[in-house]
Amino acid sequence: MSDIFEEAASFRSYQSKLGRDGRASAATATLTTKIRIFVPATNSPELRWELTLFALDVIRSPSAAESMKVGAAFTLISMYSERPGALIRSLLNDPDIEAVIIDVGSMVNGIPVMERRGDKAQEEMEGLMRILKTARDSSKGKTPFVDSRAYGLRITDMSTLVSAVITIEAQIWILIAKAVTAPDTAEESETRRWAKYVQQKRVNPFFALTQQWLTEMRNLLSQSLSVRKFMVEILIEVKKGGSAKGRAVEIISDIGNYVEETGMAGFFATIRFGLETRYPALALNEFQSDLNTIKSLMLLYREIGPRAPYMVLLEESIQTKFAPGGYPLLWSFAMGVATTIDRSMGALNINRGYLEPMYFRLGQKSARHHAGGIDQNMANRLGLSSDQVAELAAAVQETSAGRQESNVQAREAKFAAGGVLIGGSDQDIDEGEEPIEQSGRQSVTFKREMSISSLANSVPSSSVSTSGGTRLTNSLLNLRSRLAAKAAKEAASSNATDDPAISNRTQGESEKKNNQDLKPAQNDLDFVRADV
């Protein structure tokens with residue numbers, strides 16, 4: 001039987017890589033689009049700045065074709081290079097486009113001067129002039145910059161040009177991090193990163209671009225795979241460089257840290273919180289299939305090479321194999337662990353159709369019960385004695401209890417999945433609290449089949465105190481006191497039957513109070529079940 005299990009694991013690995021070997025035998029070439037890319041022929045600061053302004057206007061012009069805007073994006077992205085044309089020729093390898101690189105030696109009225117002469121060149125220059133005119137007319141006289149003085153600035157020294165180009169390119173590179181995964185909600189994170197570079201004095205806020213222009217550029221990045229491919233090639237290239245790098249290359253490399261692995265948070269969170277925590281729950285038979293899948297995906301990720309972190313940006317078809325829907329049980333368990341021990345994971349949207357509530361709660365419970373667990377291999381490397389290990393485990397348990405009491409709802413990601421409330425079950429709920437709603441669906445608290453009173457009375461105080469600590473004891477005592485108060489109210493209401501009006505009113509108030517008391521009782525029941 002061991003052979004079939006080994007073959008199953010090997011088959012998973014083969015299935016993940018199926019069809020990736022060999023070369024295509026059929027003619028799979030696609031139609032191409034011709035784009036014109038204007039690059040400076042010299043290092044003149046004045047020429048480069050005028051060409052930069054021209055590219056900014058083309059991208060915001062409503063009359064410019066998409067191919068024209070793509071060419072302008074290539075111009076802006078490569079402007080930091082000493083030889084932009086050589087950079088584009090060496091890195092551009094896109095079967096969807098045919099790049100025509102045009103060296104610009106001079107500018108007239110803000111447009112490049114064509115080297116060749118004749119009616120054709122004159123018509124092209126007139127077309128470029130119309131593109132600039134519509135860009136300025138559509139913006140009602142506004143410039144691409146927040147400070148309009150930057151648009152009319154005449155740059156003649158190289159230091160000012162470098163500062164301006166780095167600032168403009170930094171804003172473009174910041175856009176790519178969310179251009180594919182969340183373009184509609186990207187402004188907040190982009191603003192934080194821009195503020196970071198301003199605070200570090202790595203960019204000049206005088207050359208800050210308007211939000212309208214950034215929106216146009218973000219949309220272009222979302223639509224154009226060719227531009228993203230070129231940017232990814234630059235990211236891969238700048239990582240290969242040695243210790244001596246220019247300012248522009250350093251800031252591009254820094255932004256690349258945010259771009260890496262974009263769109264693959266579920267895969268890497270599963271590895272981090274599902275595997276590397278090494279909780280005993282991984283021994284469950286239900287997880288073995290997902291574990292084999294994750295193992296084969298990790299091997300495949302390594303085989304893809306340096307482009308693997310950017311597979312979502314590059315729209316590679318292999319990216320779908322890394323989606324959490326391929327290993328839903330292990331992912332659900334990992335998300336339960338993550339939302340319990342990592343505060344930053346509380347904001348991650350894990351409300352997916354393939355989320356398994358039972359394994360999500362199992363992850364939460366494992367993270368709580370195994371807080372303070374010690375890795376014996378690491379303890380042996382550090383030379384820790386048994387007393388030191390015990391003290392460390394006790395300290396972690398103590399701090400973990402305080403952390404959970406402080407903000408359980410935020411830490412454990414209380415949210416609605418499929419109309420059922422998950423997580424956050426071990427904190428007391430105010431009697432006046434309303435049921436939580438999310439995405440237009442009312443959350444439903446799980447029904448309890450076990451009697452509350454029987455469960456509360458069946459757990460000795462001593463066992464509860466030792467297993468769950470003081471917090472569990474107090475919660476159980478509160479539960480018992482509420483049950484006793486409820487019984488006293490029922491006895492009092494049964495004696496007030498002489499006056500029918502009073503009896504009816506008392507009965508209605510009692511039912512309303514009982515319903516309110518039931519919510520915290522159910523919540524405390526979750527707490528008892530989670531810790532006993």
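Glycine too: its Cβ is placed from the backbone N, Cα and C atoms.
Source: prediction; values computed, not measured.
As given in Swiss-Prot:
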BINDING   LYS178, ARG193, TYR258, ARG352  RNA binding site
VARIANT   THR30 to Ile  In strain: Isolate Malaysian flying-fox
VARIANT   MET345 to Ile  In strain: Isolate NiV/MY/99/VRI-0626
VARIANT   ILE429 to Val  In strain: Isolate NiV/KHM/CSUR381
VARIANT   ASN457 to Asp  In strain: Isolate NiV/KHM/CSUR381
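Under DSSP, TYR258 (RNA binding site) is assigned to a helix (H, G or I) in the three-state scheme. Cα to Cα, TYR258 (RNA binding site) and THR30 (variant position) are separated by 32 Å. When the Cα atoms are compared, ARG193 (RNA binding site) and THR30 (variant position) turn out to be 38 Å apart. Same-chain residues at least 6 positions away in sequence with a Cβ under 8 Å from that of THR30 (variant position) are, in sequence order, PRO95, ASP96. Taken residue by residue with DSSP, ARG352 (RNA binding site) is part of neither helix nor strand, so it is coil.
Among LYS178, ARG193, TYR258, ARG352, the residues given in the record as binding RNA, the maximal Cα to Cα distance rounds to 28 Å. Here the binding-site residues are LYS178, ARG193, ARG352, and the one with the most other Cβ atoms within 10 Å of its Cβ is LYS178. Annotation note: THR30 (variant position) sits in a coil segment as assigned by DSSP. For TYR258 (RNA binding site), the number of other Cβ atoms no farther than 10 Å from its own Cβ, over all displayed protein chains, is 15.
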